[in-house]
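Data first, discussion second: the structure below is written as structure tokens.
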Amino acid sequence: MKAPATTLILVMSLISVLWATPDLEEGDLLAELGDLIATDDEYPMKPEERGCKLTFWKCKNKKECCGWNACALGICMPR
């Protein structure tokens, strides 16, 4: 049972080392990844663009809500 926890700790340590390791041009190795996440984060999208409404969006009926969400009290809520 110690193997999964040890693997998780090693992976997290590697990520923290990579994050802190300076790159010659950008300052750290994961700067580009951080920029990509920041620029491509489109949540929450407008419901018209998505085709359905996400959790906690206002709704009128259950067919408007995405996935397992259901319209309850005028809000898309997880079931």
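Placement of Cβ uses the backbone N, Cα and C atoms for every residue, glycine included.
When secondary structure is read from DSSP and collapsed to three states, T55 (mutagenesis position) falls in the coil class. Applying an 8 A CB threshold to same-chain residues 6+ apart, the list for T55 (mutagenesis position) reads C66, N69, C76, M77, P78. Under the heading of mutagenesis, Swiss-Prot lists T55 to A and annotates it as follows: Decrease in activity.
One mutagenesis experiment named in Swiss-Prot is F56 to Y, and its note says Loss of activity on Nav1.2. If you draw a 10 Å sphere around the CB of F56 (mutagenesis position), it holds 12 other CB atoms from the protein chains shown.
Residues within less than 8 Å, Cβ to Cβ, of K60 (mutagenesis position) and separated from it by at least 6 positions along the same chain comprise C71, G74. Swiss-Prot gives this note for the published mutagenesis K60 to A: Loss of activity on Nav1.2.
Among the sequence features in Swiss-Prot, the mutagenesis site E64 to A is noted as follows: Loss of activity on Nav1.2. Classification of E64 (mutagenesis position) by DSSP places it within a helix.
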